[in-house]
Structure formats: structure tokens, C-alpha cells
Amino acid sequence: MFVLNEFTRRGFLGTAAAVGGTTVVTTALGGAPAAQAAVPEAADGGACGARTALVKVDRVDRRYQDLVTRGFNGRFRGRPDVVYVVHTADQVVDAVNQAMAAGQRIAVRSGGHCFEGFVDDPAVRAVIDMSQMRQVFYDSGKRAFAVEPGATLGETYRALYLDWGVTIPAGVCPQVGVGGHVLGGGYGPLSRRDGVVADHLYAVEVVVVDASGRARKVVATSAADDPNRELWWAHTGGGGGNFGIVTRYWFRTPGATGTDPSQLLPKAPTSTLRHIVTWDWSALTEEAFTRIIDNHGAWHQSNSAAGTPYASMHSVFYLNSRAAGQILLDIQIDGGLDGAEALLNDFVAAVNEGTGVEPAVQRSTEPWLRATLANKFDTGGFDRTKSKGAYLRKPWTAAQAATLYRHLSADSQVWGEVSLYSYGGKVNSVPETATATAQRDSIIKVWMSATWMDPAHDDANLAWIREIYREIFATTGGVPVPDDRTEGTFINYPDVDLVDERWNTSGVPWYTLYYKGNYPRLQKVKARWDPRDVFRHALSVRPPG
């Protein structure tokens, strides 16, 4: 069995991109992908005249296959009756009304990076494709930056930075769409410094369907006196496909004052200092591996408060299976920070202390935007995948570290990985009920994945990831229940196994794992704004009762 995993896609590709800057230790890739610049403030019709009319693509249209195969996960392929390509909020209203009149179940796609088959569900008959709604501009009326859901993170970063010098603390993959990323409370390299992206969400425009079955536009803001405020709150981590269709976000940092756009969102760094640290599996004994895991966890337990010198540091530890050849620690920090190089050196030394193994270290410095846009996410055609997640409040136990070693070091052709993301910092300074993103007391975010190409290998790969996940959380029913050690999991890492009692024996329902105590409040929003349960999928917020 030959399988390509996330390490190959992010690890090797990311490493190559990292060392192509102004300070070079090894050779590397070149520049950043092209992205759409900001456009002037515009009404719904667009900044440069009327936008394209609503496009309706059926199964015989030559564009159909391109539109229905945009999903990230090749395990799922939908066959809807129609795909609506929309360009304005009014067109979204029109498309929803047409689908409702035809009795078609609706799903929405922006970037297409959902890990499960929520859009490519066989029951979905109408897909509303948001990819052409991609404007980014400053809205002086709201003193906030408007971003449409079809814009990618890369396009958004480029526009915000080149025109105003600001950014949002969103994800590392520039191809990901803004639409679902923000809805799930997305995070990224600046989250320890600035919080999750939803912490900077001021307002949202949503197309909802009322009890009569008619669609309409609603704007909801964070203002305390806004009668629609709960709808805004639900979009700060409630996840996609629950309440309606987002047609526009507005971003402004809470407490930001004045009318100067350059002061209304976090300033982007001017440069990024990056270290890529690799350990060869051939040199790793179980003792060395578990010591690295222990050191990594202990460091985060001591360095995850807000406002420390490490606030702008982001690291991803790619614990790859032996088939990949290496494990890799990818670290970056604000290159303009005094002592940045020493901070990263100290972090690497702390993680490697007492292992007896000397890792390879590649160092680079490059302009922030170039570094940010260079993290291209490429599956290389290996697009069948399964993902799982967790939040850690404390480091792995000795038993969990041993479980990681046993599964990852096995002589297997399954190329899986367990990725450990630095977390905490500013994220943890926000009360868990202030937004729908409830996990506000964690030090590490975990993403587990297996990725492969051949459908014949589905069973082996699914078994691998399910078994490692269940064993790691064996003492809590096979899942990371909210307790003193773990804090549930991340809705943008959707995992339908959490609904299945074969894999979740904890007695804790899936919605508590994702939303903790915020779920009943989300249900109330659902009841008000989607009373007919038009927007639903396998892990959607259920109507109350």
C-alpha cells in the first residue's frame, strides 16, 4: 500500500517554501501565489458595475463535474440535481427560494475543504457554490473590513496586508475558503497572539429561511443592543451548515476605535522567522520519542499564557508514521521580535533535551506575506482522508505517549500522522461563552489524519486512525471528553464517528465534545433562524426538543 500523508503535503512542501526567503540555510521554492486585491467599498451589485447573473448548472452542463468535485475529501462525491453559482446575496436568496420551491435539500460550498461528506451527501439535491463571491474591502459605514465567503484565506491576507497593513488570525493554508473557516472559529499562526479569527468578527450577513419557507437576508452584529445578536454569536464558532448561508463577514477587533482602517485589526508582522526541525525515525528509540513528547507538552504547559515573549510563536509538530521517514517540528515567530532567534533556539533545545538524538534544523527568514502565502496545501492526488481532533489542557500522559509510539512506529504502509498545534495564549483570555468557540483553556490542539489514494485501502486507513484515536483516549471512552486533561474537539475537524457508539463509548454526546455548554444556546438560535431545519448535515445543530 502506498499512501501520501499530511507530512508530505505540509511538511516537505512547507519546508521547501520556508527556506526560500532572504536568509537561506537550504535551497527552496519561490514566490507566493497570485491573489485578488482589495476592491473599493461596494453595494451588493459589486464594485465595478453589475456582477454576473445567477448561474444554474445541471448534470448535462459541461461545468458540472468541475463544480461537484471541488470537495477536499475524495471519499465523497455528490451528485446534486443542480449547482447554483452565486455572485451576490440577492442571488443566494433567489437560489434558496428556487431550491425550496423544488423541494431540494440544500448544501453550501465555499472553499470546499470540509473533511466529511456534508456537501457531497447523496441526499443533497442543490449545492449553492459561493466561490465567486470573493470581495475584500473596507466598509466605512461599519468601520469594519468586509470579506465575502468565497474569498480564500490567501486572498484575504493579501488584500488586508497590502492595502492596510493588517491581518486576521486565521489559518495556515491559503487555499482554504473564508466561509466555513470563520464559522468554525478558525485559528492559525497568530492565534496565540491575537485569538481565534471569530474573536475579531463584528458582523455577519446571512441568508436565512423563515417558517413559511421563504429566504431573506439578515445582518447581525456584536452590538449589545442588536436584536439579531444571537445570530452573530452563533457564527463565532457554531460551524457551517447550521443556521443559514453567510454572504458577508465584517471584521473589527473588539475595542478598536477611530476610523483609520489600519488601526481596526491586528498588525501583521513584517517578517517571519522559521525553524524546521526533523528527527529521523531510524534514530528514534521509544525512550527518545516519548522524551520528545514529554518535553514538548511540558514546554506548552509552562508557556501558554497570554502576553509572553512566545505569544507570536506558532508550531506544528507533525508526528508522522514511520513510513514517512521522519517526524517534523515546524516553528515560526514574528521575525521583528527582539531575540526571536534565541527564543526559537531555546524552544528547540527544550523539546530535544535528554533525548540523545541530534535533529536537523533548517532556518529561514522571509517577508511575512510571502511566507504566509507560500504554505500551499497540495494533496498530490492522494485525496481520500479521515480526520479526528482534540484539545489538550495538559500534556500527554506516559501511557498516551507510549500509545503514540506504538502506532506511529509500527511497520505499516499506512502513512498517517498526529499533528500537535501550539495553542492557548490570547485564545484562552476570552470567556468560553463570549463566542460559540467554547474551548478556551487548552495548550495544544490535535489533528489526526490518514490520507491515501486507492479506495481499496479505505478499510486499512480508517482502521488505523480509529484505533489510535480510541486507544489514546481509552480512559474516557475513546474520545477527548471535556475534563481536567482534555477539552473536547474542534468543529472544523468534523468526525462523524463521534455520533457512533462503536467509537464513542463515553456517554458524552458528540455535541458536548464540540460545543461544551454552549450547545443549548446554539439550539435556541437554530429554532429562531432555521425553524424548518433547512440547513443540516450529520453534525449540524439539532432543533431543540
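Every residue, even glycine, has its Cβ placed from backbone N, Cα and C.
Every residue here is the original one, so none of the noted swaps is modelled.
The domain 'FAD-binding PCMH-type' annotation in Swiss-Prot covers 76-256.
For the mutagenesis of Tyr187 to Phe, Swiss-Prot gives this note: Loss of oxidase activity. Loss of oxidase activity; when associated with F-493. The structure shown keeps the original residue. In the three-state DSSP assignment, the secondary structure recorded for Tyr187 (mutagenesis position) is coil.
In this structure, His314 (mutagenesis position) is part of a beta strand by DSSP. Looking at Swiss-Prot, the entry for mutagenesis of His314 to Ala says: The oxidase activity is similar to the wild-type.
Swiss-Prot documents Glu417 to Ala or Gln as a published mutagenesis change and attaches the note The oxidase activity is slightly decreased. There are 25 other Cβ atoms within 10 Å of the Cβ belonging to Glu417 (mutagenesis position).
Around the Cβ of Ser419 (mutagenesis position), 23 further Cβ atoms fall within 10 Å across all displayed protein chains. In Swiss-Prot, a published mutagenesis experiment is listed as Ser419 to Ala, annotated The oxidase activity is slightly decreased.
Cβ neighbours within 10 Å of Tyr421 (mutagenesis position), excluding its own Cβ and spanning all shown chains: 23. Experimental mutagenesis is annotated in Swiss-Prot for Tyr421 to Phe, with the remark: The oxidase activity for the first reaction is similar to the wild-type. Loss of oxidase activity; when associated with F-493.
Per Swiss-Prot, active site, proton acceptor is recorded for Tyr421 (among others).
Annotation source Swiss-Prot lists aclacinomycin Y binding site at Thr451, Tyr493, citing experimental evidence. According to its DSSP assignment, Tyr493 (mutagenesis position) is coil. Tyr493 (mutagenesis position) counts 19 other C-beta atoms within 10 Å of its own C-beta, drawing on all protein chains shown.
Here Swiss-Prot notes a mutagenesis experiment, Tyr493 to Phe, with the remark: Loss of oxidase activity. Loss of oxidase activity; when associated with F-187 and F-421.
Per Swiss-Prot, active site, proton acceptor is recorded for Tyr493 (among others).
For Thr451 (aclacinomycin Y binding site), the mutagenesis positions whose C-alpha atoms fall inside a 10 Å radius of its own C-alpha are Glu417, out of Tyr187, His314, Glu417, Ser419, Tyr421, Tyr493. In this structure the C-alpha atoms belonging to Tyr187 (mutagenesis position) and Glu417 (mutagenesis position) are separated by 20 Å. Taking the Cα atom of each, Glu417 (mutagenesis position) and His314 (mutagenesis position) are about 19 angstrom apart.
Residues within less than 8 Å, Cβ to Cβ, of His314 (mutagenesis position) and separated from it by at least 6 positions along the same chain comprise Val172, Gly188, Pro189, Leu190, Ser191, Arg192, Ile331, Gln332, Ile333, Tyr421, Ser422. Looking at Tyr493 (mutagenesis position) and Ser419 (mutagenesis position), their Cα atoms lie 12 Å from each other.
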